[in-house]
Amino acid sequence: MDSGTEEYELNGGLPPGTPGSPDASPARWGWRHGPINVNHYASKKSAAESMLDIALLMANASQLKAVVEQGPSFAFYVPLVVLISISLVLQIGVGVLLIFLVKYDLNNPAKHAKLDFLNNLATGLVFIIVVVNIFITAFGVQKPLMDMAPQQ
């Protein structure tokens, strides 16, 4: 090993000319060497969360349809309808909350406390949605057996 007098800073920049330093390697697609636009990053993150929220919303709507098709004779009819309804309402609330989070300017320090609260609220609501959906899965939603029986 070379025991030269060069100093390297942990997680710091590489000296010019060193392989991997910004001036030695060309910029790759998707990589930038400037600061990150925080508003753009937050908007992308909220858009991704919204898409996942929509997917879960569609899955819960499908589960609600299956439970309603089975009717009140299904053993867990009432608990599942209540849990799925709670999940749907919370998901709509989180979706609206994410829209508000995207609209705020993250560069304004006066709004940081409010944004932090709203972000923590959204995270807490998502956690509650996950727990509710675990219970929905535990009770089980099956398609009606009438659809599987041959018609004569």
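Including glycine, each Cβ sits where the backbone N, Cα and C put it.
No noted substitution is present; original residues retained.
One mutagenesis experiment catalogued in Swiss-Prot, Ala47 to Leu, is accompanied by this note: Does not affect ability to homooligomerize in vitro. Slightly reduced ability to mediate plasma membrane rupture. Look at Ala47 (mutagenesis position): DSSP puts it in a helix. Ala47 (mutagenesis position) is surrounded by 11 other CB atoms, counting those within 10 A of its CB over all protein chains shown.
Glu49 to Lys appears in Swiss-Prot as a mutagenesis experiment; the accompanying note says: Strongly reduced ability to mediate plasma membrane rupture. Using a 10 Å radius centred on the Cβ of Glu49 (mutagenesis position) and all shown protein chains, the other Cβ atoms total 19.
Mapped onto three states, the DSSP output places Asp53 (mutagenesis position) in helix. Mutagenesis annotation in Swiss-Prot: Asp53 to Ala, described as Strongly reduced ability to homooligomerize and mediate plasma membrane rupture (cytolysis); the structure shown retains the original residue.
Record note (Swiss-Prot), mutagenesis Val82 to Phe: Does not affect ability to homooligomerize, but shows slightly reduced ability to mediate plasma membrane rupture (cytolysis). The unchanged residue is displayed. Val82 (mutagenesis position) falls within a helix when secondary structure is assigned with DSSP. The Cβ of Val82 (mutagenesis position) lies under 8 Å from the Cβ of no residue that is in the same chain and 6 or more residues away along the sequence.
Among the mutagenesis entries in Swiss-Prot is Ile86 to Phe, noted as: Reduced ability to mediate plasma membrane rupture. Less than 8 angstroms from the CB of Ile86 (mutagenesis position) sit Val132, each of them six or more residues away in the same chain.
The Cβ of Gly93 (mutagenesis position) has 14 neighbouring Cβ atoms from other residues within 10 Å, across all protein chains displayed. Experimental mutagenesis at this site is recorded by Swiss-Prot as Gly93 to Leu, annotated: Reduced ability to mediate plasma membrane rupture.
According to Swiss-Prot, the mutagenesis experiment Phe100 to Val carries the annotation: In mutant M5(cyto); decreased ability to mediate plasma membrane rupture; when associated with V-93, Q-117, A-121 and I-124. Summarising the environment of Phe100 (mutagenesis position), the number of other Cβ atoms within 10 Å of its Cβ, over all protein chains shown, is 13.
Residues within less than 8 Å, Cβ to Cβ, of Lys114 (mutagenesis position) and separated from it by at least 6 positions along the same chain comprise Tyr104. Swiss-Prot lists Lys114 to Glu among its mutagenesis entries, and the accompanying note reads: Slightly reduced ability to mediate plasma membrane rupture.
For the mutagenesis result Leu121 to Trp, the note given in Swiss-Prot is Does not affect ability to homooligomerize, but shows reduced ability to mediate plasma membrane rupture (cytolysis). Its own atom aside, the Cβ of Leu121 (mutagenesis position) has 14 Cβ atoms within 10 angstroms in the protein chains shown. Secondary structure at Leu121 (mutagenesis position), taken from DSSP and collapsed to helix, strand or coil, is helix.
For the published mutagenesis Leu121 to Phe, Swiss-Prot gives the following note: Does not affect ability to homooligomerize and mediate plasma membrane rupture (cytolysis).
Among the sequence features in Swiss-Prot, the mutagenesis site Leu121 to Ala is noted as follows: In mutant M5(cyto); decreased ability to mediate plasma membrane rupture; when associated with V-93, V-100, Q-117 and I-124.
Swiss-Prot documents Gly124 to Ile as a published mutagenesis change and attaches the note In mutant M5(cyto); decreased ability to mediate plasma membrane rupture; when associated with V-93, V-100, Q-117 and A-121. In the structure as shown, the Cβ atom of Gly124 (mutagenesis position) sits within 10 Å of 11 other Cβ atoms.
Swiss-Prot documents Gly124 to Leu as a published mutagenesis change and attaches the note Reduced ability to mediate plasma membrane rupture.
One mutagenesis experiment catalogued in Swiss-Prot, Ile128 to Phe, is accompanied by this note: Slightly reduced ability to mediate plasma membrane rupture. The C-beta environment of Ile128 (mutagenesis position), restricted to residues of the same chain at least 6 apart in sequence and closer than 8 Å, consists of Leu90. In the three-state DSSP assignment, the secondary structure recorded for Ile128 (mutagenesis position) is helix.
Considering only the mutagenesis positions Glu49, Asp53, Gly93, Phe100 (mutagenesis position) has Gly93 as its nearest partner by CA-CA distance. Its own atom aside, the Cβ of Asp53 (mutagenesis position) has 20 Cβ atoms within 10 angstroms in the protein chains shown.
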